[in-house]
Amino acid sequence: MPAPIRLRELIRTIRTARTQAEEREMIQKECAAIRSSFREEDNTYRCRNVAKLLYMHMLGYPAHFGQLECLKLIASQKFTDKRIGYLGAMLLLDERQDVHLLMTNCIKNDLNHSTQFVQGLALCTLGCMGSSEMCRDLAGEVEKLLKTSNSYLRKKAALCAVHVIRKVPELMEMFLPATKNLLNEKNHGVLHTSVVLLTEMCERSPDMLAHFRKLVPQLVRILKNLIMSGYSPEHDVSGISDPFLQVRILRLLRILGRNDDDSSEAMNDILAQVATNTETSKNVGNAILYETVLTIMDIKSESGLRVLAINILGRFLLNNDKNIRYVALTSLLKTVQTDHNAVQRHRSTIVDCLKDLDVSIKRRAMELSFALVNGNNIRGMMKELLYFLDSCEPEFKADCASGIFLAAEKYAPSKRWHIDTIMRVLTTAGSYVRDDAVPNLIQLITNSVEMHAYTVQRLYKAILGDYSQQPLVQVAAWCIGEYGDLLVSGQCEEEEPIQVTEDEVLDILESVLISNMSTSVTRGYALTAIMKLSTRFTCTVNRIKKVVSIYGSSIDVELQQRAVEYNALFKKYDHMRSALLERMPVMEKVTTNGPSEIVQTNGETEPAPLETKPPPSGPQPTSQANDLLDLLGGNDITPVIPTAPTSKPASAGGELLDLLGDITLTGAPAAAPTPASVPQISQPPFLLDGLSSQPLFNDIAPGIPSITAYSKNGLKIEFTFERSNTNPSVTVITIQASNSTELDMTDFVFQAAVPKTFQLQLLSPSSSVVPAFNTGTITQVIKVLNPQKQQLRMRIKLTYNHKGSAMQDLAEVNNFPPQSWQ
């Protein structure tokens, strides 16, 4: 058989291929020749053939038939054969294949070889793809090589020990004596790998962490020698001595100093020295400074040192490198809650980053800007953020609008400013706001009695001839329906009043009804507003009757139903019309803050009080409001029955802000109303017994498929179902919340509501934190009683904190499998 071609010739031949098919033909031809050579047990050219096979593997072609040949090369006595054999083993084998176990004896022999380069090959292979069984068998040889005087072997053995610890953590103590001595080595390679080994051991074992804290002075001394040493061509990178080792030591110091006063105090001086003496003209210096900042912020450092670290991040914001600006913004966002005042000094620079062309920097700057808002700077920050909202890309508008809403609600200096700000957002980015923006603004307007005339006049002018922003049109329609008499009378004292007639007001609402841009929900708002004006206007009642009667034959079923009901109100119940359509009472907002929630003031000296009038004394009557909700189709709700009463009261109508909906949300068990604040509800037996028994049913009906109820912004909610064969009216729904983003979602609260014909019980969740990268889930159980076997519908509300912002979203679940309710 002729000698096979060399690797270099094969590469040259493959590169001449003009098409993918031609390349595949060449590869297949060569693979056939290599297979033939392997079958003939050709030892002369085995090394050359395996090398060519590895090149084909790098190109993406299958090369698994060369695995056993790699083992034969490893067993060879020639160094060139061993080198290719070990390389092939690292590329073609892994611990999922049993073939790799055949290497154990060869690696053990090579670890005891007389040549350091053969020992190095064995260490590299074990550290790259050694399984837990191999690591357990060969850990003794690795520990022996850690104690050798050969620096070449010690650095490789240290990295191999890291792999052994990851695979078999219980072997960690075996390497403890040898690891201490590694820090006395002068060789930088050994120092670097020893720091990596120490870091791995400290991260995996609290006992090791406490044990190695006594090494902090020695690590500080090594770092100081690196900083103070003169020029060394062997380790110098852009004028800095071994920056890789410096970064590794700083990272280890961060782990050792976390939550430990003595260790933190021992490293304060050296951290200050690194922060002040490191050259920033090169990227290498910036890398060391960044690691220094992370260490300072993570340990119990002095306040002056923390200010120095934040000032370094502030200088990073002025750097021309976008990567440096991005990591600075990310680091400031992590530290803003603990060192808010120091970060506030760089507010103007952070706001300037909103104008950056890079979308990643722009998003981080937006998140950090919202974190800096407090009662002292709310006006200036909102001005900048509103300007940003007006000019930013569409993908930013939803998050920016939500952040402005939350900040305005928390820090608004006055009700008028609050209303103006939200109206500005709705005018600028109304199509991007969350679903709860409309009811929240309606509630705010309702509670601001002195601002009714001003608000309705502003909204009337805002929608003249422009119906593109549907949430704004919905709020305007609601306000015109409630306060249309104030608009016509021109009683506004806040700004120059406008002269509007009753017919002009109705013209606007009729235009909303017939506009092609109006959604079904918006038309519902407009029709209800026209109906309410029948009790506020005196000269246009007949026109209102005519409009309402026209929509009694609308193709929109929801609109038609409302029009028919309103027609019946005119004809049969006209004597009740004034009472049913009277002005909405003040709406109390339910807060869901748990007892352990920490109230953040974002660095303000005193909380900014909102300019409010004292609430009316005495309980508010609710019978008329309930009648109105019944008329509008919003009184068919069943509340969640709490698992245990709490001390937090909740108003009956606080969350029912969208009067056109037929389902509202109710609190989770943590925010359930006390027995004194809600009527007693007759509870079926399944809601009282066996709440903690597992499994929930002993006789489970099989075959109910699970569904994905919600999937948005990295958060996924899945429903799984169980039903009892003996009590088929009961459905147990287990929710599982998972998080695919890079950061945890904290303060997670899941709430649910069902129509009145159902009974619903929401049990306590397993946790309030949804781990990142889908590393865990939150589970929560819902019990639903459906005695009438009606199709199950549910509205869910999700609230959580993510990336420093409070998130909230509503969703309807209508895709329940028939097996779950029939």
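The backbone N, Cα and C atoms fix where each Cβ goes, and this holds for glycine too.
Those substitutions? Not in this structure, it's all original residues.
Note that this is a predicted model, so its numbers are computed, not measured.
As annotated by Swiss-Prot, domain 'GAE' applies to 702-817, with the evidence given as sequence analysis.
Cβ contacts within 10 Å of A753 (mutagenesis position), excluding its own Cβ and spanning all protein chains shown: 22. Among the mutagenesis results in Swiss-Prot, A753 to D has the note: Strongly reduces interaction with EPS15 and SYNRG. The residue drawn here is the original one.
One entry in Swiss-Prot concerns the mutagenesis experiment L762 to E. Its note says: Strongly reduces interaction with EPS15 and SYNRG. DSSP assigns L762 (mutagenesis position) to a strand segment in the three-state reduction. L762 (mutagenesis position): 26 other CB atoms within 10 A of its CB, across all protein chains.
Annotation of the published mutagenesis P765 to N in Swiss-Prot: Reduces interaction with EPS15 and SYNRG; the original residue is retained in the structure shown.
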- Rounded Cα separation (Å) that holds between L762 (mutagenesis position) and A753 (mutagenesis position): 10
- Message: Quick check for the class: what is the C-alpha distance, in angstrom and rounded, between A753 (mutagenesis position) and P765 (mutagenesis position)?
- Response: 16
- Task: Mind giving me a neighbour count for P765 (mutagenesis position)? Other Cβ atoms within 10 Å of its Cβ, every protein chain shown.
- Result: 18
